[in-house]
Amino acid sequence: MAFKYWFVFAAVLYARQWLSTKCEVPQMTSSSAPDLEEEDDYTAYAPLTCYFTNSTLGLLAPPNCSVLCNSTTTWFNETSPNNASCLLTVDFLTQDAILQENQPYNCSVGHCDNGTCAGPPRHAQCW
C-alpha cells in the first residue's frame, strides 16, 4: 500500500514539473522588452497654417508665389502651383489701410508663373 502512495506522489511531482515548464510565462529581458519611453512622432499630422492675403477673388499667394506655412514644430515655404492667384501689386494710395487689421484696400491680382506673380492684372479688394 505504501508503494501505491509513493507511485502516486512521484506521478504528481512529475506532472507538476511538466506543467510548470510548459505553462511558464517567458520573462522579458532588457533587449526584448518594448521601449516604453519612446514616443510616436505625430508631426506629420500636426495642424498646418499657411498665410495668404484674402481678397474678393479668393485667397492670394504672396508676389513671390511662395506661401509661408508652419506647423507646431517647423516653418517652411510652400510654392504655389502655376496659375494660382497671387498678389500682384497694392494701390499705394491705400497703403496705410494695410497696416490696420481687417481694413480693405485696393490690390491687383495676377497668377503664379514659375515662382513669380505675373499679369494681366485683375483689380480686387484685399484685406
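Each position is counted from 1, following the chain as shown.
Glycine too: its Cβ is placed from the backbone N, Cα and C atoms.
For the mutagenesis result GLU39 to Ala, the note given in Swiss-Prot is Significantly reduced binding to CCL5 and slight reduction in inhibition of chemokine activity.
Experimental mutagenesis at this site is recorded by Swiss-Prot as ASP40 to Ala, annotated: No effect on binding to CCL5.
According to Swiss-Prot, the mutagenesis experiment TYR42 to Ala carries the annotation: Significantly reduced binding to CCL5 and slight reduction in inhibition of chemokine activity.
Quoted from Swiss-Prot, the note on mutagenesis experiment THR43 to Ala is: No effect on binding to CCL5.
Taking a C-beta cut-off of under 8 Å and a sequence gap of six or more, THR49 (mutagenesis position) has these contacts in its own chain: CYS69, ASN70, SER71. Annotation of the published mutagenesis THR49 to Ala in Swiss-Prot: No effect on binding to CCL5; the original residue is retained in the structure shown.
DSSP assigns THR74 (mutagenesis position) to coil, not to a helix or a strand. Within 10 Å of the C-beta of THR74 (mutagenesis position) there are 10 other C-beta atoms, taking all protein chains into account. One mutagenesis experiment named in Swiss-Prot is THR74 to Ala, and its note says Slightly reduced binding to CCL5.
Here the residue is the original one, while Swiss-Prot reports the published mutagenesis GLN100 to Ala with the comment Slightly reduced binding to CCL5.
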